[in-house]
Amino acid sequence: MSEVIEGNVKIDRISPGDGATFPKTGDLVTIHYTGTLENGQKFDSSVDRGSPFQCNIGVGQVIKGWDVGIPKLSVGEKARLTIPGPYAYGPRGFPGLIPPNSTLVFDVELLKVN
């Protein structure tokens, strides 16, 4: 099931979470993710590192697509977030890894909310 939210960020739900515990602005979230370009080229993966990623959501610590997309997931949920350039790294890109204005695809699993 696909849902398109703010910024044309698309959420494709892969497997459900608990359906009750959703992150709120400022919450510390623990996430496993793999990020790819639209062509499938992987640029980053917490799964490959064997260490989940933590951040405070909704406060500008991560790309805007995560700040608007992650709060739509409940703990345990796995989803694919497709994030257009303006809600990813925009015209700067990420030199050496992500070309300017790239749409990014993240397979994410929300492990924990604190």
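Using the three backbone atoms N, Cα and C, a Cβ is placed for every residue, glycine included.
Database features (Swiss-Prot):
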- 26-114: domain 'PPIase FKBP-type' (DOMAIN)
- Phe43 to Tyr: Reduces interaction with FAP1 and resistance to hydroxynorvaline, a toxic analog of threonine (MUTAGEN)
- Asp44 to Val: Abrogates interaction with FAP1 (MUTAGEN)
- Asp48 to Val: Abrogates interaction with FAP1 (MUTAGEN)
- Arg49 to Ile: Abrogates interaction with FAP1 (MUTAGEN)
- Phe106 to Tyr: Reduces interaction with FAP1 (MUTAGEN)
* Structure fact -> The correct DSSP tally for the domain 'PPIase FKBP-type' (26-114) reads 19 helix, 36 strand, 34 coil
* **Spatial separation of Phe106 (mutagenesis position) from Asp48 (mutagenesis position) - C-alpha basis, Å** => 14
* **Packing count at Arg49 (mutagenesis position) (other Cβ atoms within 10 Å of its Cβ)** => 10
* Asked: Given Asp44 (mutagenesis position) and Phe106 (mutagenesis position), what distance in Å do their CA atoms have, once rounded to a whole number?
  -> 9
* Asked: Sorted by position, what residues of the same chain at least six away from Phe43 (mutagenesis position) have a C-beta under 8 A from it?
  -> Gly35, Thr36, Leu37, Phe94, Leu97, Ile98
* If you draw a 10 Å sphere around the Cβ of Asp48 (mutagenesis position), how many other Cβ atoms fall inside it, taking every protein chain shown into account? -> 9
